[in-house]
Amino acid sequence: MAKEKGLTPQSQDFSEWYLEVIQKAELADYGPVRGTIVVRPYGYAIWENIQQVLDRMFKETGHQNAYFPLFIPMSFLRKEAEHVEGFSPELAVVTHAGGEELEEPLAVRPTSETVIGYMWSKWIRSWRDLPQLLNQWGNVVRWEMRTRPFLRTSEFLWQEGHTAHATREEAEEEVRRMLSIYARLAREYAAIPVIEGLKTEKEKFAGAVYTTTIEALMKDGKALQAGTSHYLGENFARAFDIKFQDRDLQVKYVHTTSWGLSWRFIGAIIMTHGDDRGLVLPPRLAPIQVVIVPIYKDESRERVLEAAQGLRQALLAQGLRVHLDDRDQHTPGYKFHEWELKGVPFRVELGPKDLEGGQAVLASRLGGKETLPLAALPEALPGKLDAFHEELYRRALAFREDHTRKVDTYEAFKEAVQEGFALAFHCGDKACERLIQEETTATTRCVPFEAEPEEGFCVRCGRPSAYGKRVVFAKAY
């Protein structure tokens, strides 16, 4: 059935399904430069909705938007040894401009800790200048070798938050506060269940003291890191000499954080909820929540379209995102298929017989149709959209629970990571972690904050667990 509609079934080739649905649902296309994509209006509308939600939450927590340069002197990156080592393989570097070789090469922004640190060293003098709570919406460039639309692209859009604090305690509180905002976005807006946790030393952000993350499980059993929040300690403060005088007139280094979420979150939405018929979009982030498809012959055209327009206005008045598909060149069947492919949560079918009965047919993207009084639709749909969100979340959570296993032997571990999350003890040794990755392609995703304390022995080498609880392992994007 899926193939008739032009999509490879997920069970046959999930990766191919993903690439096809992005193009056929008109989310994005490939750019002329390898590893770049063109985000089409429908895909960009999802990103705009994500932006609006996050921007509101950032401002509610006292953050302000700012913008820093795209070009960063290479000497800035070299100031923090771990940072430059972590990003060097992915850097795009400008060596010539205006027809001449530059005195100093410029990195095209891979992330902005260094340039913001430089500016803070100019702006921060006293405890009165703290905290600094900044966010930047922009693009970054990381020259990825293996690219995939939304998940890994050479250039991508994201937000990166950067904050500076007087104490470690304040900075660590900020790290968790921002991670919880990402978790809220995932659960309450994208209907994606996520695990909040701590990255291992091997997997942390280059230059961080530690990294926290939200991890989601996709329908092919692979994990996706959907957002990260880092405690940078005094690392960048020392590199860029960001000092302040505290209330006791002592000169100290600030404690900084950074946190980011990119358009790979769109990839998470696609792979958590999509099916063989196409996208299934969570209503709170969907560009179109309800599509109205009028069904008519020539003699009833005017009457049906007039009623459809009236319904559209009534739904817009409820604050819903509505589209009326009044294209004459396509059949209703073609339109049904197209809007299913594009993942619109609800479709209203309205024909002359429906009008006579003062009713309309409401079809859900999750399956099923019902006939409702036309006048009742504007009142009924907001509640139905909420129920749609809850059902999406329930299904995703059930999938995750069905594909999560506690394992205590390496054989069981190897089996578990073929289909989802493996919860296992680990010794904390980077070399052991690397061997697990080489032997199984699975990586540590996080040490979950919510997991019960539990003692045990490393699933691979048998040494005592370093974390006092099980670690989440999975193959990952």
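Keep in mind that glycine also has a Cβ here, set from the backbone N, Cα and C atoms.
Substituted residues are absent from this model; it holds the original ones throughout.
If you check Swiss-Prot, you get these features:
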type: BINDING; residues: Thr111, Glu113, Arg142, His230; note: L-proline binding site
type: BINDING; residues: Arg142, Thr153, Gln225, Thr228, Ser262, Arg264; note: ATP binding site
type: BINDING; residues: Cys427, Cys432, Cys458, Cys461; note: Zn(2+) binding site
type: MUTAGEN; residues: Tyr477 to Phe; note: Little change in the aminoacylation activity
type: MUTAGEN; residues: Tyr477 to Ala; note: Slightly reduces the aminoacylation activity
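Overlay of Swiss-Prot annotations on the structure.
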residue: Thr111; record: L-proline binding site; contacts (Cβ under 8 Å, 6+ apart): Phe87, Val140, Glu160, Ser258, Gly260
residue: Glu113; record: L-proline binding site; contacts (Cβ under 8 Å, 6+ apart): Glu80, His83, His162, Gly207, Leu232, Phe236, Thr256, Ser258
residue: Arg142; record: L-proline binding site; contacts (Cβ under 8 Å, 6+ apart): Phe87, Glu90, Leu91, Pro110, Ser154, Phe156
residue: Thr153; record: ATP binding site; contacts (Cβ under 8 Å, 6+ apart): Gly35, Thr36, Ile37, Glu144, Thr147
residue: His230; record: L-proline binding site; contacts (Cβ under 8 Å, 6+ apart): Val175, Lys204, Phe205, Ala208, Val209, Tyr210, Thr211, Thr212, Thr257, Ser258, Trp259
residue: Arg264; record: ATP binding site; contacts (Cβ under 8 Å, 6+ apart): Phe150, Leu151, Arg152, Phe156, Leu224, Ala226, Tyr477
residue: Cys427; record: Zn(2+) binding site; contacts (Cβ under 8 Å, 6+ apart): Cys458, Arg460, Cys461, Arg463, Pro464, Ser465, Ala466
What is the one among the binding-site residues Cys432, Cys461 whose Cβ has the most other Cβ atoms less than or equal to 10 Å away?
-> Cys432
Excluding Cys427, Cys432, Cys458, Cys461 themselves, which residues in that chain have a Cβ inside 8 Å of the centre of the Cβ atoms defining the Zn(2+) site?
-> His426, Gly428, Asp429, Val459, Arg460, Gly462, Arg463
Please report the DSSP secondary structure of His230 (L-proline binding site), reduced to three states.
-> strand
Of all the binding-site residues here, Gln225, Thr228, Ser262, which one's CB has the most other CB atoms within 10 A?
-> Thr228
Gln225 (ATP binding site) and Cys432 (Zn(2+) binding site), compared by Cα position, are separated in whole Å by 22
Other CB atoms, at most 10 A from the CB of Tyr477 (mutagenesis position) | 19
Using a 10 Å cut-off, grab the number of neighbouring Cβ atoms around the Cβ of Cys458 (Zn(2+) binding site), all chains included.
-> 21
Under a three-state reduction of DSSP output, how is Ser262 (ATP binding site) classified: helix, strand, or coil?
-> strand
CA pair Thr228 (ATP binding site) / Cys432 (Zn(2+) binding site), Å rounded to integer, equals 24
